[in-house]
Amino acid sequence: MERDEYQLPNSHGKNTFLSRIFGLQSDEVNPSLNSQEMSNFPLPDIERGSSLLHSTNDSREDVDENDLRVPESDQGTSTEEEDEVDEEQVQAYAPQISDGLDGDHQLNSVTSKENVLETEKSNLERLVEGSTDDSVPKVGQLSSEEEEDNEFINNDGFDDDTPLFQKSKIHEFSSKKSNTIEDGKRPLFFRHILQNNRPQRDTQKLFTSSNAIHHDKDKSANNGPRNINGNQKHGTKYFGSATQPRFTGSPLNNTNRFTKLFPLRKPNLLSNISVLNNTPEDRINTLSVKERALWKWANVENLDIFLQDVYNYYLGNGFYCIILEKILNICTLLFVVFVSTYMGHCVDYSKLPTSHRVSDIIIDKCYSNSITGFTKFFLWMFYFFVILKIVQLYFDVQKLSELQNFYKYLLNISDDELQTLPWQNVIQQLMYLKDQNAMTANVVEVKAKNRIDAHDVANRIMRRENYLIALYNSDILNLSLPIPLFRTNVLTKTLEWNINLCVMGFVFNESGFIKQSILKPSQREFTREELQKRFMLAGFLNIILAPFLVTYFVLLYFFRYFNEYKTSPGSIGARQYTPIAEWKFREYNELYHIFKKRISLSTTLANKYVDQFPKEKTNLFLKFVSFICGSFVAILAFLTVFDPENFLNFEITSDRSVIFYITILGAIWSVSRNTITQEYHVFDPEETLKELYEYTHYLPKEWEGRYHKEEIKLEFCKLYNLRIVILLRELTSLMITPFVLWFSLPSSAGRIVDFFRENSEYVDGLGYVCKYAMFNMKNIDGEDTHSMDEDSLTKKIAVNGSHTLNSKRRSKFTAEDHSDKDLANNKMLQSYVYFMDDYSNSENLTGKYQLPAKKGYPNNEGDSFLNNKYSWRKQFQPGQKPELFRIGKHALGPGHNISPAIYSTRNPGKNWDNNNNGDDIKNGTNNATAKNDDNNGNNDHEYVLTESFLDSGAFPNHDVIDHNKMLNSNYNGNGILNKGGVLGLVKEYYKKSDVGR
């Protein structure tokens, strides 16, 4: 028999732990507990001195306000059916102001449950009667306007930056309440996902009522998401509940490789936990490990910090990996300081030429005799710092142990699985845990706990990072100095760390919410001045710490990279992305491990693009340097043969022997020789950059049509610079950063404050977040964006089970240079597309170190792509076809048509025979594309060939004949290939005078 969920609250002050865990719908708890204890909690006392809280009815003031209770949460699991139940629960406890202020409680009650609603309504009216406005619990951070209205209410128990109560009008209770953003504010495709991915109530889950078992089973059979063609979509559901199947595929393909590789196991909560009901915080150590993990989850006070810890645990690959990394970091610090101190004060270098043992050059009692005064003081400071790091490690071990128990017992994920498990699976397990009605003890986080999905979790984890992405892309920071060589904005890791400390530490409070003073226009001048003072103070501290930081990082970089450059001199030309490039490339709500994998995969293509451009001037200079250095090394080595024992110690200059110069000159020769480019590359920068865009997501509109030009390459190299240059900038930045903080950044303080005020958006349950991270399409102005309907947007971003977004779709989101607002909106649209691709496409569900399984092309002869490196001998060997080496990405083998417009892999033999026999190229193209049957089981692909720089200003328009004339020297201009074939081409080639040079 089902118990009544709505009972009158009583005054028994029990610790209702079960209400935080299992909510209103639990059927497996101890029957001795009253169900009202599981659905209510005491409202904190509000100061009765306010006129808002006085009632005109004297009899109601005699009742103890501690008995006044409001619902802790609407125990919905994000389904449409349960949202209706949520509405009934909210209305059951919502104050009916229209009737309460007049004392009229006549409701059209026809059931006993409605009578309970009337009684609860009258109880809550004691709090608000006598006022024209009412207060209801509000989840998350209060908006700045609402806080100004309620400033006269003194809530000592709550943080000023995270108020609990909000004013609301009566019509807000007549409409349906939701835990998420209103559907009208959701992006179009988000609404499509949320409407179609409404999860079904899982009838097998623990502690849930079974009154809708048959209804849910019937509905779940016909409620799978479908794509625009009407077929069931093969994708993942990370928006809503997790109690439904993780993938929904077609009936022909019910099995999925991801469900086999990463089987999901629902959290196995305790079936009898009545012992936890009266357990206070100071006695949780008496509980078992699993019970303690459940208690911790139920008493989460700050969901932002908790989810960030959960993600950092996943990012660190578990308990032992994180602890090992922290210990090794301390050991690295100790090693650098100990070795540098010992080598500087405990070795007598004057005895090196005459000594043969280490003991002969060691200074006895060097720490007491040689190290004195200033150096010893800083050594003691360093020892104290190491002790603090060890103490911090002790507390980190306790915290990580709790996270390990949370993963192991509540999410059913072991540490061994974290290295291969996709983050999407962790999100899915969190949603399972949420759907089992686990609540928080903090009323501010009640509804926030029910807002756990991929989008909201990413917003909580990246609340600060999203602001930083928008900040660095807006170019409002002045990072230059009014002196030569430093007039350009250069961001380094040192400067980035200081900006994060000064700006983000000032804007956000300890709870992780943005401060209300930042959002109030009336306090703009005050916040601007405070931020300026913060910049100047940070600059002063950097000046004091600069000598020690420079010394430490010089030694660290020397120990880390010297052996690499010594053994592999060619690595000195290695490149990496600059810090500003990483912030420009990163998308909103893109977690770090996804971004890191994407950027790491792009380095090969980035090197390919840079290496395509000739470096003749550099090569000539390096050849000369290598010749000079090699000559001196050869002379010294030759002279060493006559007297190897004495000549090696012969001093060429003061205190510089032959060995010294052989070592230095040999290193210079090796570096210069390995840097000279001696290989041939296909010059196709346009195709390479467009392919690189698939990983960097960065292709400015200004570059269009100029991909082959040197200035575009130089602009790209500013983002993808030499590693040695970046290291030198980092060392220089340690001395330049104090002046940037003191002179340059204070002038940007006003724009920074305006940026946070103008780009913050309030979301119920989340607080203030960066507006671009919410993917709200209504914020976009312009006719082009408003004209996008749901179908067109879905076509751009919808993905099925085996195909990801291709370059033609993604290139539509390239930033346009109409205005800064257009750039920001385009960045938001682009982030939205890739966010949906990361979480909706099953092909992207991989671990941190794994690549998605792409369907490759047939491994037949002639189907491989064009090689970047080839020799003339290979190109012109007998029987070789010169079309294989044409300009472009795709090789022309038997499976490709040589038409420069469109070619297909369908019917490859006929295409190649027609073209090789001299048939009309256009006819060959038509034959290749005539049978375009989507139901063909073969892997047929159709490509649009793009030319490198042929579409630029130098070559405005080229038709098919022009392309064939350019790419085939035997083309006669009539669409026919000459019968001279390869021999004729070789004959023409060897007529040139420069052959063999």
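Yeah, the Cβs are placed from backbone N, Cα and C, and that goes for glycine too.
None of the listed substitutions appears in this model.
Keep in mind it's a predicted model, so treat the numbers as computed, not measured.
Here is what Swiss-Prot says about this protein:
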MUTAGEN   S19 to A  Abolished autophagy and cytoplasm to vacuole transport (Cvt) vesicle formation; when associated with A-657, A-802, A-804, A-831, A-842, A-948 and A-969
MUTAGEN   S122 to D  Phospho-mimetic mutant; increased selective autophagy. Prevents ubiquitination by the SCF(MET30) complex
MUTAGEN   K138 to R  Abolished ubiquitination by the SCF(MET30) complex and subsequent degradation; when associated with R-113 and R-121
MUTAGEN   H192 to L  Abolishes interaction with ATG11 and disrupts Cvt, but not bulk autophagy
MUTAGEN   Q392 to A  In Entrance 3 mutant; impaired autophagy possibly caused by mislocalization; when associated with 497-A--A-501
MUTAGEN   L545 to S  In Entrance 1 mutant; does not affect autophagy; when associated with A-385
MUTAGEN   R560 to A  In Basic mutant; impaired autophagy; when associated with A-576 and A-723
MUTAGEN   Q576 to A  In Basic mutant; impaired autophagy; when associated with A-560 and A-723
MUTAGEN   S657 to A  Abolished autophagy and cytoplasm to vacuole transport (Cvt) vesicle formation; when associated with A-19, A-802, A-804, A-831, A-842, A-948 and A-969
MUTAGEN   R723 to A  In Basic mutant; impaired autophagy; when associated with A-560 and A-576
MUTAGEN   S831 to A  Abolished autophagy and cytoplasm to vacuole transport (Cvt) vesicle formation; when associated with A-19, A-657, A-802, A-804, A-842, A-948 and A-969
MUTAGEN   S842 to A  Abolished autophagy and cytoplasm to vacuole transport (Cvt) vesicle formation; when associated with A-19, A-657, A-802, A-804, A-831, A-948 and A-969
MUTAGEN   S948 to A  Abolished autophagy and cytoplasm to vacuole transport (Cvt) vesicle formation; when associated with A-19, A-657, A-802, A-804, A-831, A-842 and A-969
Chain-internal residues near S831 (mutagenesis position), provided their CB is under 8 angstroms and they sit 6+ positions away:
E587, Y588, N589, E590, Y772, A773, F775
Can you tell me the CA-to-CA distance separating S657 (mutagenesis position) and L545 (mutagenesis position), as a whole number of Å?
38
State which of the following mutagenesis positions has the fewest other Cβ atoms within 10 Å around its Cβ: Q392, Q576, S657.
Q392
Select one residue from R560, R723: among these mutagenesis positions, choose the one with the most other Cβ atoms within 10 Å of its Cβ.
R723
Largest tally of Cβ atoms lying within 10 Å of a Cβ, found at which of the mutagenesis positions L545, S842:
S842
Given the mutagenesis positions Q392, L545, R560, S842, which lie within 10 A of Q576 (mutagenesis position) by CA-CA distance?
none
Those mutagenesis positions of Q392, R560, R723, S842 having Cα within 10 angstroms of L545 (mutagenesis position):
none
Quick one: what's DSSP say for R560 (mutagenesis position), helix, strand or coil?
helix
